[in-house]
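Right, one structure below, let's go through it.
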Amino acid sequence: MSLGNTTVVTTTVRNATPSLTLDAGTIERFLAHSHRRRYPTRTDVFRPGDPAGTLYYVISGSVSIIAEEDDDRELVLGYFGSGEFVGEMGLFIESDTREVILRTRTQCELAEISYERLQQLFQTSLSPDAPRILYAIGVQLSKRLLDTTRKASRLAFLDVTDRIVRTLHDLSKEPEAMSHPQGTQLRVSRQELARLVGCSREMAGRVLKKLQADGLLHARGKTVVLYGTR
């Protein structure tokens, strides 16, 4: 379909990421002991300096983990969706306060349980499920370490254009990405893209214009169609 001023796009949402290595029964038993809470879009669930004593599990929606500098600049460290744990480091490394921001990207439902309570349950009613839950958390930690290593390498060795191209391709694999007749449709603002790659909003906008002129994508507002990624 045309990408002009009157574009109408028929889209289908990609399948959500399945809960890593956890079966439905294990999830249900874990959730039975957790407090479920709903959060609006763009809500900070916790910020640096907040007490660190809770494990979160994303039931629905999408969240971002963000590092914040003293001058209020932000760098997005990762996006996490349904079936993923957040704040899991506290199960293994004792820390009194949070060091990053957990912010909702969409309306979310999160399950929350204190580390102390979960450790007690691992010795009692959740004892049979403890190996599976801990293994799932280990898988997620390993994946996030690989993602962080890749992001650090990009910051060190790639220019802004290459970082943005690779980040857009990463976003095309996220559950929120939608199929499009010419590739993949993403919803990401210049500000969000800048936070993902570590540059200014203005620089992100200039790079998108260049990539559009080169025929690699079409960008309008917060909508980006990345060509050739179906």
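Placed from the backbone N, Cα and C atoms, the Cβ positions cover glycine too.
If you look up Swiss-Prot, you'll see 18-139 marked as nucleoside 3',5'-cyclic phosphate binding site. In the three-state DSSP reading, Glu99 (mutagenesis position) counts as coil. If you take the C-beta of Glu99 (mutagenesis position) and look for same-chain residues 6 or more apart in sequence within under 8 angstroms, you find Pro48, Ala67.
The domain 'HTH crp-type' feature in Swiss-Prot is assigned to 158-230.
The Cβ of Asp70 (mutagenesis position) lies under 8 Å from the Cβ of no residue that sits 6+ residues away along the same chain. In Swiss-Prot, the entry for mutagenesis Asp70 to Ala states: Almost no change in DNA-binding, but decrease in c-di-GMP-binding. The structure shown retains the original residue.
For the mutagenesis result Glu99 to Ala, the note given in Swiss-Prot is Decrease in DNA-binding.
Around the Cβ of Arg150 (mutagenesis position), 12 further Cβ atoms fall within 10 Å across all displayed protein chains. For the mutagenesis result Arg150 to Ala, the note given in Swiss-Prot is Decrease in DNA-binding.
Note on Arg154 (mutagenesis position): other Cβ atoms within 10 Å of its Cβ, all shown chains, come to 18. Taken residue by residue with DSSP, Arg154 (mutagenesis position) is part of a helix. Under its mutagenesis entries, Swiss-Prot includes Arg154 to Ala with the note: Almost no change in DNA-binding, but decrease in c-di-GMP-binding.
Secondary structure at Arg166 (mutagenesis position), taken from DSSP and collapsed to helix, strand or coil, is helix. Over all protein chains present, the Cβ of Arg166 (mutagenesis position) has 15 other Cβ atoms lying within 10 Å. Here Swiss-Prot describes Arg166 to Ala as a published mutagenesis experiment; the accompanying note says: Almost no change in DNA-binding, but decrease in c-di-GMP-binding.
Across the structure, Arg154 (mutagenesis position) and Asp50 (nucleoside 3',5'-cyclic phosphate binding site) place their CA atoms 30 angstrom apart. Looking at Ile66, Ala130, the binding-site residues in this record, the fewest other C-beta atoms within 10 angstroms of the C-beta turn up around Ala130. Put simply, Arg150 (mutagenesis position) is 30 Å from Ala130 (nucleoside 3',5'-cyclic phosphate binding site) when counted between their Cα atoms.
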